[in-house]
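As structure tokens, the structure follows; a few thoughts come after it.
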Amino acid sequence: MARRSSFQSCQIISLFTFAVGVNICLGFTAHRIKRAEGWEEGPPTVLSDSPWTNISGSCKGRCFELQEAGPPDCRCDNLCKSYTSCCHDFDELCLKTARGWECTKDRCGEVRNEENACHCSEDCLARGDCCTNYQVVCKGESHWVDDDCEEIKAAECPAGFVRPPLIIFSVDGFRASYMKKGSKVMPNIEKLRSCGTHSPYMRPVYPTKTFPNLYTLATGLYPESHGIVGNSMYDPVFDATFHLRGREKFNHRWWGGQPLWITATKQGVKAGTFFWSVVIPHERRILTILQWLTLPDHERPSVYAFYSEQPDFSGHKYGPFGPEMTNPLREIDKIVGQLMDGLKQLKLHRCVNVIFVGDHGMEDVTCDRTEFLSNYLTNVDDITLVPGTLGRIRSKFSNNAKYDPKAIIANLTCKKPDQHFKPYLKQHLPKRLHYANNRRIEDIHLLVERRWHVARKPLDVYKKPSGKCFFQGDHGFDNKVNSMQTVFVGYGSTFKYKTKVPPFENIELYNVMCDLLGLKPAPNNGTHGSLNHLLRTNTFRPTMPEEVTRPNYPGIMYLQSDFDLGCTCDDKVEPKNKLDELNKRLHTKGSTEERHLLYGRPAVLYRTRYDILYHTDFESGYSEIFLMPLWTSYTVSKQAEVSSVPDHLTSCVRPDVRVSPSFSQNCLAYKNDKQMSYGFLFPPYLSSSPEAKYDAFLVTNMVPMYPAFKRVWNYFQRVLVKKYASERNGVNVISGPIFDYDYDGLHDTEDKIKQYVEGSSIPVPTHYYSIITSCLDFTQPADKCDGPLSVSSFILPHRPDNEESCNSSEDESKWVEELMKMHTARVRDIEHLTSLDFFRKTSRSYPEILTLKTYLHTYESEI
């Protein structure tokens, strides 16, 4: 994974809006890109800030040409309407609708009429312009949807096709639960799903808005990486605002990363139109794609995309549960049927790969459920709020010395018992959101409760003159919320037959699309190979990363007298010779590794120094640089008991004679800092014997912790670990510190950490992680699992207060587990934040392990 900052100003492409009041939708044509001055590499700018309007010339023979005509010539491509640059006869020649989009019995064998939208004449097959149902109505063939499922074991393409073409059929606002309507409403989509490869849902990126997610699908990047952090945004360096109704969105400087069509063209693979002007009917878009598929070999693109503004438009208007949603879904399905019938008519239905995919879901939302910041703040006129299903706050006035994000956060935190949003400084947002490392993301962020909106004040809520709300649905919420999930279906010769796969995140699709086209992906946030199980054959075979630093295995026994920790309790060990026995135990490897490192030793992927420390109940990789473990691993059986801690061990720490005193923490640092305490990575409560309990109080098991965070950590170790072990027939737990002071989602180097903890020998982690693994089949114990694994991971923010949980004054049982669920994470997120590599020694294939690493336990109900 490349550092996100590298994507901020590299390869670019414009993406265009389709919002109400703007006469365009997302669009790109393969040869549209022209090199801009001042850029060293990559596809430079598309379009200037001002449209040109020369309309001289004609579209005769040029409708939907793949190459954009440059000034002073007029244009006939799919986006000329958006830039008022079409030839004068574009509508007349290219947007024909006469006699509709289908053949009827009375049209079969008709005399060709060039005014018709599509043809039913005897020569239409040869000319590639038949209506998509021509062979069904006029030749007695069956509709594609009426044919039985067939397993396409190899692509059956006409001569001249170098690779199976890829068609991406993207639908806006398609909530995953819409698929439950089944074949009665969507027979064509249901057939794609049942005959091909599908997931119960696909997770969008946050925010669950259209622009960020469509561009993520195209690039494999998080919004903080590609720069499109919302449908509207302000860039403080540009001092400019990007929004749906303005022309600034046409400026190339907003768009980072390398989208699929540029990846294709840079590697010699032709790409067709990805986006369409909204005035072009869906049927015309399908017919155009089908006509492009009949082009000569040297002109024919290998990748195409169709985009539908539905069902998003209707979902906003009627809400996701409105009975009015049935017709828009039927219309989308009808278009899918036209595509598949058209492919069958061209004998390409066993050749082409089709991806049917959404950008986000839809939730039931109305004006009546709106939180107003004026009920919390007295100065709402001094702030700018990006409102709606999430809130982003900045000062209305630049260089406002009185603007204090922390003070605003304090005034918005836990002020009402029925508060429907939670304020965060962006660096404190759950790491799984990947929504902090971009200057366009404001310092203050409001996570809004599902089904609610946030606005500055009542006057900011737009209603109809009648006073009624003009919308019943919206999206943008936390991307783990089930209503925000969307659809994924893959169908064709390269996808598996009748296969259901686990849910995944849309950052992974870019790599899959590259694999389908035989392309090498540009750097992206996906994990290449994690979706290999979708495909019949895999062109990319991932390999495990090489270990950079191998550990030391301490052999020297330091003298007890060498240590002055300032908190030792060894003088309380009775009898005195027992101390020697306890220390000798520390050099006994025994079966520790087999018992506590069930999936192999984590690899360190950067240069450092660390030691492997064995104990009866756990194993650690101890950092000589950070003076704490990088990881600690232990296995807890279903039968494990939670025991109490003896009084004489509650406030002391033992020296570890295997580690030099100079590489050991000192308790005096904690005694001198009343704001800091310490905790343990292996929980003393789970020690298997009184002797083993002494190992848990070794200084090498100690980590710095704020007293407030210790409440979270102790409850997790004392109660939740045992709970999970009981529920899952045993678990393996790996925990450790995270350092992400610059909140870029990547491991901080030693030099970077020193910048933030100057003057301290013990760096304070920004987060702590925990990876909890068991057998997916709970009838098998964790340490004897021979089937698929199940994993739950957490990245817990290490903060000096628990104000994120408004009921943190209550018993931990009332709030800690909910806090942890909010900060659920993928193993892959933890790997990026620690530069560690987990699960290196298992009987599972490496792609299967990558699938496990990219899984997110959402703790949401079923879709």
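Cβ coordinates are placed from backbone N, Cα and C, and glycine is handled just like the others.
Substitutions noted, but not modelled.
According to Swiss-Prot, the features are:
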BINDING   T210, N231, D312, H475  1-(9Z-octadecenoyl)-sn-glycero-3-phosphate binding site
BINDING   D312, H316, H475  Zn(2+) 2 binding site
DOMAIN    55-98  domain 'SMB 1'
DOMAIN    99-143  domain 'SMB 2'
MUTAGEN   S170 to E  Reduces lysophospholipase activity by about 70%
MUTAGEN   T210 to A  Loss of lysophospholipase activity and ability to hydrolyze sphingosylphosphorylcholine
MUTAGEN   F211 to Y  Reduces lysophospholipase activity by about 70%
MUTAGEN   A218 to V  Reduces lysophospholipase activity by about 50%
MUTAGEN   N231 to A  Strongly reduced lysophospholipase activity
MUTAGEN   Y307 to Q  Reduces lysophospholipase activity by about 70%
MUTAGEN   H316 to Q  Loss of ability to hydrolyze sphingosylphosphorylcholine
MUTAGEN   H360 to Q  Loss of ability to hydrolyze sphingosylphosphorylcholine
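Everything Swiss-Prot records as a feature, shown here on the structure.
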residue	record	Cβ contacts under 8 Å, 6 or more apart
S170	mutagenesis position	L214, L217, A305, F306, Y307, S308, V357, G358, D359
T210	mutagenesis position	D172, G173, N231, D312, D359, H360
H316	mutagenesis position	G173, M362, F471, Q472, G473, D474
H475	1-(9Z-octadecenoyl)-sn-glycero-3-phosphate binding site	G173, T208, K209, G315, H360, G361, M362, E363, T389, S483, M484
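Residue counts of the domain 'SMB 2' (99-143) by helix, strand and coil are 13 helix, 3 strand, 29 coil (DSSP-based).
Rounded to a whole number, the C-alpha distance linking A218 (mutagenesis position) with F211 (mutagenesis position) is 11 angstrom. Restricting the average to the domain 'SMB 1' (55-98) gives a pLDDT of 89. Take the mean position of the Cβ atoms of T210, N231, D312, H475, the recorded 1-(9Z-octadecenoyl)-sn-glycero-3-phosphate site; other residues of that chain with a Cβ within 8 Å of it are D172, G173, T208, K209, F211, N213, D359, H360, G476.
Counting every protein chain shown, the number of other Cβ atoms lying within 10 Å of the Cβ of A218 (mutagenesis position) is 29. Listed in sequence order, the residues D172, G173, T210, F313, G315, H360, M362, G473, D474 complete the 8 Å Cβ shell around the Zn(2+) 2 site centroid, once D312, H316, H475 themselves are left out. Comparing the mutagenesis positions F211, Y307 by how many other C-beta atoms lie within 10 angstroms of each C-beta, the top residue is F211.
Of the listed recorded positions N231, D312, H360, the Cβ environment within 10 Å is emptiest of other Cβ atoms at N231.
In three-state terms derived from DSSP, Y307 (mutagenesis position) belongs to an extended strand segment. In the three-state DSSP assignment, the secondary structure recorded for D312 (1-(9Z-octadecenoyl)-sn-glycero-3-phosphate binding site) is helix.
Across the domain 'SMB 1' (55-98), the DSSP tally of helix, strand and coil residues reads 9 helix, 3 strand, 32 coil.
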